[in-house]
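J.: This is the structure, below, for whatever I ask next.
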Amino acid sequence: MGSKTEMMERDAMATVAPYAPVTYHRRARVDLDDRLPKPYMPRALQAPDREHPYGTPGHKNYGLSVLQQHVSFFDIDDNGIIYPWETYSGLRMLGFNIIGSLIIAAVINLTLSYATLPGWLPSPFFPIYIHNIHKSKHGSDSKTYDNEGRFMPVNLELIFSKYAKTLPDKLSLGELWEMTEGNRDAWDIFGWIAGKIEWGLLYLLARDEEGFLSKEAIRRCFDGSLFEYCAKIYAGISEDKTAYY
């Protein structure tokens, strides 16, 4: 009876299934609770991980959800609405060139605007309403935001336990590609493309000198503090280029 109970307890906590090799190759972390309280609990205001259990030091949330914080950098006039020209300006502040910024801004506002509008009629100006940004969340993503725009710490940690094969806290370009492939939902073509574009842009923005994207850069991208930091670097206000490596 004892051995049967032990077997049931072991199976109940297993993260690898013998006949599902993918569960072996994409490991789940089981050691989060010691440094990150309740890693499974969605965080509305902060983006914590094991190394930063209280989120980004000094980053103000202003009562916004983590997903709202992620996009608020591009709200240049701080009125809760992001127009294409503001997206363009934000991209330029991050160091993207004119042509790239024009294309990226057009794609972002064209694809995200309608879902965030307060009514049914489309707008010719393609605004993105920050208070409705959770409605623009697409499939085939990392699930690090939940459907209400809260941050899921456990899913950030799973990105690295599953896909960081070279270094435990960094992803290579190939590992990023493998992650976006692993995130794909069936027949979700828009989500497949959107995921690769988003992660590709983040890689261009925040990769280190060795071509890796660090966990800290990714975490700070989720709460938007990375954009503020990179804008200061590009403007020459800050010289510390290693804060998120």
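Using the three backbone atoms N, Cα and C, a Cβ is placed for every residue, glycine included.
No noted substitution is present; original residues retained.
As annotated in Swiss-Prot:
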type	residues	note
BINDING	His70	heme binding site
BINDING	Asp75, Asp77, Asn79, Glu86	Ca(2+) binding site
DOMAIN	62-97	domain 'EF-hand'
MUTAGEN	Thr15 to Val	No effect on molecular weight; when associated with V-109 and V-116
MUTAGEN	His52 to Val	No effect on activity
MUTAGEN	His59 to Val	No effect on activity
MUTAGEN	His70 to Val	Total loss of activity
MUTAGEN	Asp75 to Val	No effect on activity
MUTAGEN	Asn109 to Val	No effect on molecular weight; when associated with V-15 and V-116
MUTAGEN	Thr116 to Val	No effect on molecular weight; when associated with V-15 and V-109
MUTAGEN	His138 to Val	Decreased heme binding and total loss of activity
MUTAGEN	Lys196 to Val	No effect on molecular weight
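Show me how these features fit into the structure around them.
T.: DSSP assigns His70 (mutagenesis position) to a helix.
Sequence-distant neighbours of Glu86 (Ca(2+) binding site) (same chain, six or more apart, CB under 8 Å from its CB) are Phe74, Asp75, Ile76, Asp77, listed in sequence order. Under the three-state DSSP scheme, Glu86 (Ca(2+) binding site) falls in the helix class.
In the predicted model, the domain 'EF-hand' (62-97) shows an average pLDDT of 99.
Counting only same-chain residues at least 6 apart in sequence, those with a Cβ under 8 Å from the Cβ of Thr15 (mutagenesis position) are Thr23, Arg27, Ala28, Val30.
According to DSSP, His52 (mutagenesis position) sits in a coil region rather than a helix or strand.
Summarising the environment of His59 (mutagenesis position), the number of other Cβ atoms within 10 Å of its Cβ, over all protein chains shown, is 17.
For His70 (mutagenesis position), the Cβ neighbour count at a 10 Å cut-off comes to 24, with all displayed protein chains included.
All protein chains considered, the CB of Asn109 (mutagenesis position) has 22 other CB atoms within 10 Å.
Proximity of Thr116 (mutagenesis position) to non-local residues of its own chain (separation of 6 or more, Cβ distance below 8 Å) is seen for Pro127, Ile128, Tyr129, Ile130, Asn132, Ile133, Lys135, Ser136, given in sequence order.
Residues within less than 8 Å, Cβ to Cβ, of His138 (mutagenesis position) and separated from it by at least 6 positions along the same chain comprise Asp188, Phe190, Gly191, Ala194, Gly195. Secondary structure at His138 (mutagenesis position), as computed by DSSP, is coil.
In the shown protein chains, 17 other C-beta atoms lie within 10 A of the C-beta of Lys196 (mutagenesis position).
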J.: Determine the minimum-neighbour residue: among Asp75, Asp77, listed as recorded positions, which Cβ has the fewest other Cβ atoms within 10 angstroms?
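T.: It is Asp77 that, of the recorded positions Asp75, Asp77, has the fewest other Cβ atoms within 10 Å.
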J.: Around the Ca(2+) site recorded as Asp75, Asp77, Asn79, Glu86, what other same-chain residues have a C-beta within 8 angstroms of the site's C-beta center?
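T.: In sequence order, the nearby non-listed residues are Phe74, Ile76, Asp78, Gly80, Ile81, Ile82, Tyr83.
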J.: I'm trying to understand the geometry here, so how far is the Cα atom of His70 (mutagenesis position) from the Cα atom of Asn109 (mutagenesis position), in Å to the nearest whole number?
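T.: Asn109 (mutagenesis position) has its Cα 15 Å from the Cα of His70 (mutagenesis position).
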J.: Return only the integer: C-alpha distance in Å from His59 (mutagenesis position) to Lys196 (mutagenesis position).
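T.: Checking the Cα atoms of His59 (mutagenesis position) and Lys196 (mutagenesis position) gives a distance of 27 Å.
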